[in-house]
Amino acid sequence: MADPEDPRDAGDVLGDDSFPLSSLANLFEVEDTPSPAEPSRGPPGAVDGKQNLRMKFHGAFRKGPPKPMELLESTIYESSVVPAPKKAPMDSLFDYGTYRQHPSENKRWRRRVVEKPVAGTKGPAPNPPPILKVFNRPILFDIVSRGSPDGLEGLLSFLLTHKKRLTDEEFREPSTGKTCLPKALLNLSAGRNDTIPILLDIAEKTGNMREFINSPFRDVYYRGQTALHIAIERRCKHYVELLVEKGADVHAQARGRFFQPKDEGGYFYFGELPLSLAACTNQPHIVHYLTENGHKQADLRRQDSRGNTVLHALVAIADNTRENTKFVTKMYDLLLIKCAKLFPDTNLEALLNNDGLSPLMMAAKTGKIGIFQHIIRREIADEDVRHLSRKFKDWAYGPVYSSLYDLSSLDTCGEEVSVLEILVYNSKIENRHEMLAVEPINELLRDKWRKFGAVSFYISVVSYLCAMIIFTLIAYYRPMEGPPPYPYTTTIDYLRLAGEIITLLTGILFFFSNIKDLFMKKCPGVNSFFIDGSFQLLYFIYSVLVIVTAGLYLGGVEAYLAVMVFALVLGWMNALYFTRGLKLTGTYSIMIQKILFKDLFRFLLVYLLFMIGYASALVSLLNPCPSSESCSEDHSNCTLPTYPSCRDSQTFSTFLLDLFKLTIGMGDLEMLESAKYPGVFIILLVTYIILTFVLLLNMLIALMGETVGQVSKESKHIWKLQWATTILDIERSFPLFLRRVFRSGEMVTVGKGTDGTPDRRWCFRVDEVNWSHWNQNLGIISEDPGKSDTYQYYGFSHTVGRLRRDRWSTVVPRVVELNKSCPTEDVVVPLGTMGTAEARERRHGQTPSSPL
């Protein structure tokens, strides 16, 4: 009998028919099968391995090709196995047991297995050939999501064997086109994912490195986003450097719906470019790397699909909070200075977007007061880029200094759209009254008022009143006999003719001046028509009525009188426009505007519905009037009853007037006698009076009181805005040469340009005092405070025109006065026409006094 432990007949096992098929299961085990060097596991381990094998590959080796939905729904795979070629049904991974004919046969086989080997017999079976692992999108995405580099073993062999790449459609997310690289970047652990370098190495070996790195999202929501965008958003500089070194596109544009402004349905607009994303997320270290790396540098002058540069993007994300304004302004200066050093011939701040807006104009249009104030008051001490400053100190003496503000883009003198016009004429800017109080805007408006605004305004008041008096006289003393046009024979007739000509000319003048403002420049929306452009709209209607009146008069139509009286009423109402010149009456006109276009409009809309509904019901209760046939020819004195005794064809319109009289308490109930059901008629009338006279009228009074209260609280700001509008209206009415004559400011040489030539700019001077920072004024132009003749800077001698000679004599008394009661905080007080009390009131949040 053979020795049970003698393995001599081991060679016969391979050819034995009773060889168990379950012993081949170890060929498919990857992670759980020990290496040959490891000791063999006992029977419990083998049983556990079979159990795990069933759980791992449950459903993985079904007959036939897998269904697509099964691949999509699969999420976790412990091991990846390539299905072998079509096999027989018994070639299964599951252990169904060994086929045995008789128990003794099994016993005999076991004794032969352990017999001692015989010399020259066949050795053990060689190691099985390596099995190629299979990878698909769910498996690959799961591996990179877990950050398991071991799971990527065999991926390169699989791709090379099947001639595939990681950018193929089978490895992309169907809905977004996302590859495994963005998936890995979106699943970082402590800022790292060890599968990313392996994926890049595999892509490089398969020959599609750039395509793999720059593969964008293709869905509508995230279209254009690349792995570089995600690495920047995740604030991973090491991966940003790795991607750029491998060839990432530093100018890729993310244009999906998610990356659009909020008012267009988006969530976060950052300017589409990777550099803009780094700037808008406050990552200066990445900004420095993208613009200074030795592989591919990002161009600071690059614009997105809207034409916005990185500076526009910073303005777009500003929200006027302290934290946001602090980092936005710091990043803004960083990029501006960096661009000036990298591209000396380009002023990044002067580039316009597709809407024709610079970053400064965009800040004004969107009401970003924090970044707006920073731009117009920017002062740079670095001599190499000092030409980027918009504020220059002319002289300083202790806490007092005189500053020169660059007026480029602020006040363009009609040559192009200015920031001042954007602030005044754009009603969508909710905080524009605050932005108008920022220096030098505030002092600039005062200077315009002193130079030409006040005189022109009062001349306009007198001229308009004279024109309206003439219009009233020609309407009152018009001829009563004969059809128009009336003859001109006497001196009075010729005076009337002169008055008619003057009235017609004023109508034509108002027509052309206001049609330009309404439909070309000032009023882009309906709200602007009825709020900011209310008087322009009324003047336009008045001019149309005057022109129509003249046409009907010359055409011999007597109905010209009906049109003329409407024009006369509207003309006198338009005189309220000139109440803007004084604070006392200016606030009153604003109250009237808001009540008319807000409260009264809503009241009339509801009241009209009530009146039509009740009139229809009440008229239906009246008995119809008898027809004219009821009076026979024998009754010559027969008279037909009419309203209010009965209902005829004119009853509805007459009844509407009666209901209005009831609303104001002047009506009667004569029609009650002719009602078919007097009780129902009385009930309807009582409910109508309650709803209109008691409810609606009192609601109107309450709303009007609320509006008056709101206007009173903001009367200073609202009136100042109207005052600024009046100044610009007067300036825009001047021809271009007069605008240049009355332009505020002075031409000053503030230093040297980038090419070494004198940097001459049109600046506006504002005297200020700062009690916290003394002797810290860098870059002062003039050594002698208050000197107005000449000054030296960079070796150039310049003459300053139109500089006030008595400036120093007015500054010193103000400083002495301020020194009596000065707060300890950092206070900058403009020393123009603004008083000391106004400066303190602004600092403590109170309403300052009138600038006039």
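The backbone N, Cα and C atoms fix where each Cβ goes, and this holds for glycine too.
Keep in mind the model shows the original residues, not the substituted ones.
A quick note: this is a predicted structure, and the numbers were derived from the prediction, not measured.
According to Swiss-Prot:
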type    : residues                                                       : note
MUTAGEN : Lys178 to Ala                                                  : Strongly decreased affinity for ATP and Ca(2+)-calmodulin. Abolishes ATP-mediated increase in channel sensitivity to agonists
BINDING : Lys178, Lys183, Asn187, Tyr222, Arg223, Gly224, Gln225, Arg234 : ATP binding site
MUTAGEN : Lys183 to Ala                                                  : Strongly decreased affinity for ATP and slightly decreased affinity for Ca(2+)-calmodulin
MUTAGEN : Lys205 to Ala                                                  : No significant effect on affinity for ATP and Ca(2+)-calmodulin
BINDING : Asp668                                                         : Ca(2+) binding site
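A map of Swiss-Prot features onto the structure.
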residue : record               : Cβ contacts under 8 Å, 6 or more apart
Lys178  : mutagenesis position : Arg172, Phe217
Lys183  : mutagenesis position : Phe141, Val144, Ser145, Glu173
Asn187  : ATP binding site     : Val144, Ser145, Arg146, Gly147, Asn193
Lys205  : mutagenesis position : Leu156, Leu160
Tyr222  : ATP binding site     : Thr176, Ala254, Gly256, Phe258, Phe259
Arg223  : ATP binding site     : Pro216, Phe217, Ala254, Arg255, Gly256, Arg257
Gly224  : ATP binding site     : Pro216, Phe217, Ala252, Gln253, Ala254, Arg255, Gly256, Phe259, Glu272
Gln225  : ATP binding site     : Pro182, Pro216, Phe217, Ala252, Ala254, Gly256, Phe259
Arg234  : ATP binding site     : Leu185, Leu186, Leu188, Gly191
Asp668  : Ca(2+) binding site  : Asp658, Lys661
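Lys205 (mutagenesis position) carries a helical DSSP state (H, G or I). For the ATP site, whose annotated binding residues are Lys178, Lys183, Asn187, Tyr222, Arg223, Gly224, Gln225, Arg234, the maximal Cα to Cα separation is 20 Å.
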